[in-house]
Amino acid sequence: MPPVKAPGNVSDCYFVGRVSLLKWISELLNEPVKKVEDLASGHHYCMALNLVYPGQVNMHRVRMNAINEWERSENFKIIQDVLSRNNIDKGIDVNKLVTGKYMDNFEFFQWFKWFFDQNYKGSKSGATESGSANAVTKTSKPGNRSGSTAASMQNPKASSTSGPSIDSKELEDLRRQIAKGQLESQFYFDKLHEIEIYMDQMNELMTQVEIAEPEDSPFYIKSVVKKIEDILYAEYHQ
């Protein structure tokens, strides 16, 4: 089996939004996940990975809702081991993910969703067992759905021809708009990522160099860095 390559930064997987990802993982695992930072625990990925490769994840070793970085590291090492054994070419920067920073975890979250969709062969509408972890379910409401299904089976032509038609020109225009939006989204994502890298470099530099500006000054370099970090890592509120 040839290795499954991780997509580059221009891949469509990096255009999936935070809200969609959190909704997906919450429904998949039947466990509410409210923040991207919660994924730093690693146990969510272990549970989902055990659906892709049933029985290959030793769920007895997984530390659920891990808080300490060393516990989280153990979970991500389990994930890395399973991926490597299945010839998946994806390096995991464990040291970054376990700190719980939004940008690092969001990027890995996007990749994992892409990977799951590419490799999961089970039913996404029924209950699925996840090793020794909790049962992972994704249910749909009965009633109206079954009724509409029965109606479509009785009258297949009606279901196949219903809805407005879109000509090729309109479809092409929509594709161009989507492509433009994706490029703009990636552009701003890259900017944020560069700022995060710069902040890490500045924090490291400030531990080695004495700053002459008084600490109570709004232009004090540590104050500037702290303010930018506050903006970068502020939680989203609907």
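The backbone N, Cα and C atoms fix where each Cβ goes, and this holds for glycine too.
Here's what Swiss-Prot has on this protein:
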MUTAGEN   CYS13 to Ser  Not able to rescue a mitotic defect of the S.cerevisiae BIM1 knockout mutant in a complementation assay. Homodimer in the presence or absence of dithiothreitol (DTT)
DOMAIN    15-117  domain 'Calponin-homology (CH)'
MUTAGEN   SER20 to Ala  No effect on phosphorylation
MUTAGEN   CYS46 to Ser  Homodimer in the absence of dithiothreitol (DTT)
MUTAGEN   SER123 to Ala  No effect on phosphorylation
MUTAGEN   SER125 to Ala  No effect on phosphorylation
MUTAGEN   SER148 to Ala  Loss of phosphorylation. Decreased growth. Decreased number of cells in interphase. Increased number of cells arrested at cytokinesis
MUTAGEN   SER148 to Asp  Mimics phosphorylated form of the protein rescuing cytokinesis defects caused by the inhibitor of aurora kinase
DOMAIN    156-238  domain 'EB1 C-terminal'
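For the pair formed by SER20 (mutagenesis position) and CYS46 (mutagenesis position), distance between Cα atoms is given as 20 Å, rounded to the nearest Å. According to DSSP, CYS46 (mutagenesis position) sits within a helical segment. Within 10 Å of the C-beta of CYS46 (mutagenesis position) there are 24 other C-beta atoms, taking all protein chains into account.
Per-residue confidence over the domain 'Calponin-homology (CH)' (15-117) averages out at a pLDDT of 91.
Helix, strand and coil content of the domain 'Calponin-homology (CH)' (15-117), in residues and according to DSSP, is 66 helix, 2 strand, 35 coil.
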